[in-house]
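Q: Below: one structure in structure tokens.
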Amino acid sequence: MLEARFQQAALLKKLLDAIKELVTDANFDCNDNGISLQAMDSSHVALVSMLIKSDGFEPYRCDRNIALGINLNALSKVLRCAQNEDLVTLKAEDTPEVLNLVFESEKNDRISDYDVKLMDIDQEHLGIPDIEYDATITMPAAEFQRITRDLLTLSDSVTINASKEGVRFSCKGDIGNGSTTLKQHTDLSDQDQSIEISLTQAVTLTFSLKYLAQFTKATPLATRVTLSMSNDVPLLVEYKMESGFLRFYLAPKIGEEDEE
């Protein structure tokens, strides 16, 4: 049996808002370590990987490994019935047909009970290799979201160039060109505003802005975001949470770097 309680419905809502337009149906894999999800988007261009560790729940119980196949839009609709401050308890039997959600108000004067039908999803697990990335950029999540939105008004592709001068986001479109360059700096008054760049060699890659803009829907989950890049491998965009992470992997566009 699974029983896992979020202290606030807001976290689960934010997680679903970040991934539900990339992935329609997915397995939530529950085991001793916590609840994880790994799924590709329908175009097989982006991969989503999420983990909420068991210590992110209070209480957490999972007697055996369970895969909960869920339509994310259906789950999101049910979660709209919860107030952001509500406690949310997820429950499932060992061979479940439904995921039970119980919403409890802060004052414990309201309890709502919902069941979401589960699906049988045949999903292969992709081994994500551990890569020593050539460039790692950690920056304010809101800044990354702003850059992505701004450049998306001009083009559908962005070239990210990480070098010792800094990291440059540039694009070319029908109505003109645009670029933003960030340089490493430490903000002593607010560490969350610092920009950290770790580099072993320069990297230049081009990506779909539509997907990057989609990833930035995770901005409410974390104040910081980390971009990890190496030539010819997918970009890793990671949002770290208190008890886990949300990671997005995006394959680079081939043969477009020269056009930029």
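Numbering starts at 1 and runs along the chain as displayed.
Cβ atoms are placed via backbone N, Cα and C, with glycine included.
Not my notes, these are from Swiss-Prot:
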type    : residues : note
MUTAGEN : L2 to V  : Reduces capacity in enhancing the processivity of DNA polymerase delta but shows no deficiency in stimulation of the ATPase activity of replication factor C
MUTAGEN : R64 to A : Reduces capacity in enhancing the processivity of DNA polymerase delta but shows no deficiency in stimulation of the ATPase activity of replication factor C
MUTAGEN : L68 to S : Impairs homotrimerization. Reduces capacity in enhancing the processivity of DNA polymerase delta
MUTAGEN : G69 to D : Impairs homotrimerization. Reduces capacity in enhancing the processivity of DNA polymerase delta
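Set these features in their place in the structure for me.
A: The Cβ of L2 (mutagenesis position) has C30, R61, C62, D63, I66, L68, L90, K91, A92, P96 as same-chain neighbours under 8 Å, each 6 or more residues away in sequence. Look at L2 (mutagenesis position): DSSP puts it in a strand.
Residues near R64 (mutagenesis position) in space but far in sequence (CB under 8 A, at least 6 apart, same chain), listed by position: D94. A coil conformation is recorded for R64 (mutagenesis position) in the three-state DSSP classification, outside any helix or strand.
For L68 (mutagenesis position), other Cβ atoms within 10 Å of its Cβ number 22.
Taking all protein chains in view, 17 other C-beta atoms sit within 10 angstroms of the C-beta of G69 (mutagenesis position). DSSP assigns G69 (mutagenesis position) to a strand.
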